[in-house]
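Chemist: Before I ask anything, let me first share the structure, which is written out below as structure tokens.
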Amino acid sequence: MASFNSQLKMETGLHERDRAGVQDFVLLENYQSEEAFIGNLKKRFQEDLIYTYIGQVLISVNPYKQLPIYTDDHVKAYRNKHFYEMPPHIFAVTDNAFRSLIEENRGQCVLISGESGSGKTEASKKVLQFIAACSGNQTTVEGVKDKLLKSNPVLEAFGNAKTNRNDNSSRFGKYMDIQFDFKGAPIGGNILNYLLEKSRVVAQMGGERNFHIFYQLLAGADEALLQELRLERALDTYSYLTDGLNGTVTRINDADSFKQVQQALTVIDFTKEEQREIFGIVASILHLGNVGFTEVEGNAKVNSRDLVVTAARLLGVNASELEAALTHRTIDARGDVVTSPLNQELAIYARDALAKAVYDRLFSWLVQRLNISLQAKETRASRNNVMGILDIYGFEIFQKNSFEQFCINFCNEKLQQLFIELTLKSEQDEYRREGIEWIPVEYFDNKVICNLIEEKHKGIISILDEECLRPGEPTDKTFLEKLTQKLAQHHHYVCHEKAPAHIKKIMLRDEFRLVHYAGEVTYSVNGFLDKNNDLLFRDLKETLSKAGNGIVRNCFPEKELRSLKRPETAITQFRASLNNLMDILMCKEPSYIRCIKPNDLQTANVFNDELVLHQVKYLGLMENLRVRRAGFAYRRTYELFLERYKSLSKSTWPNYKGPGGPKAGVQQLVKDLGWDEEKYRVGETKLFIRWPRTLFDTEDAYQEKKHEIAAIIQAHWKGLMQRRKYLKLRAQVIIMQSYCRRKLAQQAAKKRREAADKIRAFIKGFITRNDAPNGFNEEFIANAKRMWLLRLAKELPTKVLDKSWPHAPGHCEEASGILHRLHRLHLARIYRLKLTPQQKRQFELKVLAEKVFKGKKNNYASSVSTWFQEDRIPKEHIQRVNDFVASTFGSEQLKYQSFCTKFDRHGYKSRDRFILLSNKAIYVLDGKTYKQKHRLPLDKIDFTLTNHNDDLMVIRIPLDLKKDKGDLILIIPRIIEFSTYIIDTVGTASIVSIVDRNSLEHNVVKGKGGVIDIQTGAEPGVVRDKGHLVIIGTQ
């Protein structure tokens, strides 16, 4: 930053001006003196001030060294500054063009001109650097900027070479369009290339090199890549690197440059496969150059087929086909196809033509591929938001000048003519048209030279094309003869025959001389026709069109072979592309950077006055200075000027409505601004401002005014936006209200309809509620079922003995029955789960009793509510009975015991007894003595009961068990209980029989029988009556 401040001080300090010179030649006192002009340039050059203005034209002197004037601090310092606020710099020119592009929407182009070695390529890089630094930092923008910046290393590697005058000379012309969006961020780009010097591929002058990429590949590729390409690092291995021993330049690091190229290719979206194919093509050219030929009986033969095989592999073609195409030529003459062998000279020509064509088309493909990567993704950008940068080869005068120098110098003539048209001529013509008082400035108009070269039917280009296309055997010599014949009298054409004696001594007979605007150049016609025809034998095109290498196949399409049209000559194509370039530049607002080479040695701090003066002359800088000094710095149409600055006067703001239109408005505006008449002139359609300071002051006032107007507009705008917002919100609320009201009304109507439908359906359902389900009562029935289920869930019985059950609608009766049964089972299950073992035993006995006695014996009902007990012996007798059981039963198990009354078989006298039930027998004990009276096995006896309400039991004893003693007649309290235990013990109910009679017979001793009558009375009892027994049961 310190060096920048010191430079700024040197540029602006008055006491430093004598030492550093003036920064704008317009300020030079003796502005008509060439000596003063050169002296000012030299002063600044010696102080490392390489930039100087002529008005808005920037003069750049190549320092041949790195200067610290392109840092980020410099970019910030020059950004958004007026042109003359800062010292001269390429950043100032770029910023001025950039702001005009964005703020005024005027297409711009930066024209960089000068001869070879004057620093044009470096200047174009600095323009790109400033644009990249000033644009946005979004991810997409960064991607575009990276691609724009990385395109330079690629184009320089393949299109630049070391010449005797320049280590990095552009051997092609380049015009780059950069497209911006409305915010000034680059969104894409496009590159046009012009006339690559492809002859350099096969031969170079002494001390010069081939294109950089060949040396970069050999120096920077890793061993694996070199092995794949079959290359060696030694430069003298390859014939096409003719200066191989001296090919390494200390100022150039080819290995680092190759890594930069690889990185740039990756950034610009070249795939790994594409990069491999590109380097393969470059390597194939080196191998092709080493292919030699011998001549056997007039036919060329390849010396080393291995080299052809290697080149064919890298190009992706058949080696045999490539070898045949290099040594033979096929001619199709009106359907007659003839293949003839080539001699050694023609084979070498075919080989070199192939190498040049492959490299030339590879370069064109690279540019196309770059353009695809740089293509803007947005299509809405204004067509005027484009800035062009022209970096084209400078004027060249070599010891030996050929077809390439002729084309390059023709291009420079056209650019010089454009410069004259847009500056010297057009500016003076404009003053005359506008009625501005003006003293004409004389200048050399090179249009006469351009016409000499390109005039139809008469110019050198037409003569060259005519000679190339005519039948017969045209040669370079016949071409020169025709030139001399037609142009000998032209003041800018010199031939050997009519040249002055002193020129004849240095001119050869195969040369002609043109007096260019930049000086006299002698051209050798050798190779003019050949290079113009640009002939590549059809056999080679056919071979390459079938290549496996995708890039080669793309560069040599099959449709080219099918075309019968003769291709345009090289010079015709070049002229057409140049004219197209001129059309592009004419529709843009130019910014000029005129580059000057201080010496031919490429050495820092050396200033050759004579060389610089020569460049100043032919660039027309003195004439440009005189026009600028006498002219006006700024001019604009009244409409544009008024539109931009009308806010500076109340008379013209917001719109001028007075008489006289925009011109009168501008006059009123400058009057209100208080301008002196010397500061401006009023033309017919434009306002001319003499001094930049006047415009800058006006612009500063406008920028200040913009803030005031912006505040007013902002306030009104905010008010308008708030009102619009309010109205929009109000409208939205009204719409929402209407929608809500409509929705609510729809919902209410829907509810009413639904309610009516429900009521209607309910009534119909109610009417048909007992019918089979139909369309009317289905919902009602379903609702009835639902309500019944809900009611049932609340009214379910909770006790087993509670047999009540809620009433069910008709359609639910079946389900009600099932649910009732299931609920009963459920309650029973719950009850059962709560039972103790004793309770469970009781229920088992009770169930057994119910099964046997219910409905069969009248006193069964009285037994239900009483728990069955296994022991019915009174307490006072229990011990004695238990003693009997313990002494008598043994393994038998006591099941039941009770007291009872036994009646004799004769006389029916009653006796107290105890009856015991074991698992095997019935025991009858004496009621007093506790002695066993009977033991009756259960499997031998059975029991008879009556169906009356009595406790009578007759035990039928088989005759073989009791010898004629007969049956036992017993009155047993709780007869149902005792009988149930018997049946439970035996396991079958058949042991007990119930008779439905009023009398019961029983067996007596010796087969005699007795009768027991059964009667019903108020009280139970037993009566003995005349030989029979009467049992009285209750009702």
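Just so it is clear, glycine is given a Cβ too, placed from its N, Cα and C backbone atoms.
Just the original residues are modelled here, none of the noted substitutions.
Pasting the relevant annotations from Swiss-Prot:
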type: BINDING; residues: Gly114, Glu115, Ser116, Gly117, Ser118, Gly119, Lys120, Thr121; note: ATP binding site
type: MUTAGEN; residues: Lys120 to Ala; note: Abolishes the ability to cause laterality defects upon overexpression; when associated with A-166 and A-395
type: MUTAGEN; residues: Asn166 to Ala; note: Abolishes the ability to cause laterality defects upon overexpression; when associated with A-120 and A-395
type: MUTAGEN; residues: Phe395 to Ala; note: Abolishes the ability to cause laterality defects upon overexpression; when associated with A-120 and A-166
type: DOMAIN; residues: 729-751; note: domain 'IQ 2'
type: DOMAIN; residues: 752-779; note: domain 'IQ 3'
type: DOMAIN; residues: 857-1035; note: domain 'TH1'
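Where in this structure would I find these features, and how exposed are they?
Modeler: Under 8 Å, Cβ to Cβ, and six or more positions away along its own chain, Gly119 (ATP binding site) finds Ser60, Val61, Asn62, Cys595, Lys597. DSSP classifies Gly119 (ATP binding site) as coil under the three-state reduction.
Lys120 (mutagenesis position) has a Cβ environment of 27 other Cβ atoms inside 10 Å.
Non-local neighbourhood of Asn166 (mutagenesis position): Ser116, Gly117, Gln602, each in the same chain, at least six residues away, with C-beta under 8 Å from its C-beta.
Phe395 (mutagenesis position) carries neither a helix nor a strand DSSP state and counts as coil.
Per DSSP, the secondary structure of the domain 'IQ 2' (729-751) breaks down as 23 helix, 0 strand, 0 coil.
Sequence-distant contacts of the domain 'IQ 3' (752-779) (same chain, at least 6 residues past either end, Cβ-Cβ under 8 Å): 809-811.
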Chemist: Phe395 (mutagenesis position) has how many other Cβ neighbours within 10 Å of its own Cβ?
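Modeler: That number is 25.
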Chemist: Across the domain 'IQ 3' (752-779), what does the mean pLDDT come to, as a whole number?
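Modeler: A mean pLDDT of 83 is what the predicted model shows over the domain 'IQ 3' (752-779).
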Chemist: Please list, in sequence order, every residue of the chain apart from Gly114, Glu115, Ser116, Gly117, Ser118, Gly119, Lys120, Thr121 whose Cβ lies within 8 Å of the Cβ centroid of the ATP site.
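Modeler: For the ATP site the neighbour list reads Asn62, Asn166, Ser169, Gly394, Cys595, Lys597.
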Chemist: If I take the alpha carbons of Thr121 (ATP binding site) and Phe395 (mutagenesis position), what is the distance between them in whole Å?
Modeler: 14
Chemist: Are there any residues in the same chain, six or more apart in sequence, whose C-beta is under 8 angstroms from the C-beta of Gly114 (ATP binding site), and if so which?
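Modeler: In sequence order, Ser60, Lys120, Gly394, Phe395, Arg594, Cys595, Ile596, Lys597, Gln615, Leu619 meet the Cβ cut-off.
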Chemist: Can you tell me the three-state DSSP label for Asn166 (mutagenesis position)?
Modeler: coil
Chemist: Near Glu115 (ATP binding site), which residues of its own chain have a C-beta under 8 A away, given they sit six or more steps off in sequence?
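Modeler: For Glu115 (ATP binding site), the qualifying residues are Gly394, Phe395, Glu396, Ala518, Lys597, Gln615.
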Chemist: Sort the residues of the domain 'IQ 3' (752-779) into helix, strand and coil with DSSP and give the three counts.
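Modeler: In the domain 'IQ 3' (752-779), the DSSP-based counts are 18 helix, 0 strand, 10 coil.
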